[in-house]
Amino acid sequence: MEFSGSPLTLFCCVFFLFLTGSLAQGIGSIVTNDLFNEMLKNRNDGRCPANGFYTYDAFIAAANSFPGFGTSGDDTARRKEIAAFFGQTSHETTGGSLSAEPFTGGYCFVRQNDQSDRYYGRGPIQLTNQNNYEKAGNAIRQDLVNNPDLVATDATISFKTAIWFWMTPQDNKPSSHDVIIGSWTPSAADQSANRAPGCGVITNIINGGIECGVGPNAAVEDRIGYYRRYCGMLNVAPGDNLDCYNQRNFAQG
């Protein structure tokens, strides 16, 4: 290709091509605006308290703050992680049956209904507990201990706390990220607890104390339903070990 512009113009053009090429390989190359809106199609329903809060731009800005999120491994691993993240967070924020189509009520809520504790659940992952607010705030450089409501009033911060929780191992729990991309190897304790790689372990990480090891229950079924829907939209197989019915929760060792 012949180029007749100045060296500065040439540099700018090359930089632009490099930048747009890099962005094309990011999470936005899989989660487009249209796909985001179709996945979370009822989030702006007038019956939803979160109406107008969760935006595509806020999600992309937050995701880009965590370079490995939705960009690790091959295309299948990336798509599966996105499906798992939105499957879990859609359950956490579900508004139930907003339409005849099942598993389309995600991202209806920002705040937990029970707000008796200052650090009640907020955002896509329903971040709770002062310790989590402090750790998340340190990671994203926000004072969430003194300003916890930032998680419910700033959509980018809200998504950042959810992705931080997703990407970060805690105590004896692996990160949800490592589980879904296949980087986690169960320890002897995990094997004894029936914790095998798959979305069931992610449910155990997020809410195992209530939902895991107690047999079949509606909450786990809802998480699986959302995950399967998003896997279908992303053209990826959901894999094995989707529930945690027979898993010991992490608090039990």
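The backbone N, Cα and C atoms fix where each Cβ goes, and this holds for glycine too.
The Cβ of GLU92 (active site, proton donor) lies under 8 Å from the Cβ of GLY121, PRO124, ILE125, GLN126, ILE206, each of these being in the same chain and 6 or more residues away along the sequence. Residues annotated as active site, proton donor in Swiss-Prot, with similarity to another entry given as evidence: GLU92.
Under its natural variant entries, Swiss-Prot includes CYS199 to Tyr with the note: In strain: cv. Samsun. DSSP assigns CYS199 (variant position) to a helix. Here the Cβ of CYS199 (variant position) has 28 other Cβ atoms within 10 Å, regardless of which shown protein chain they belong to.
GLU92 (active site, proton donor) carries a helical DSSP state (H, G or I).
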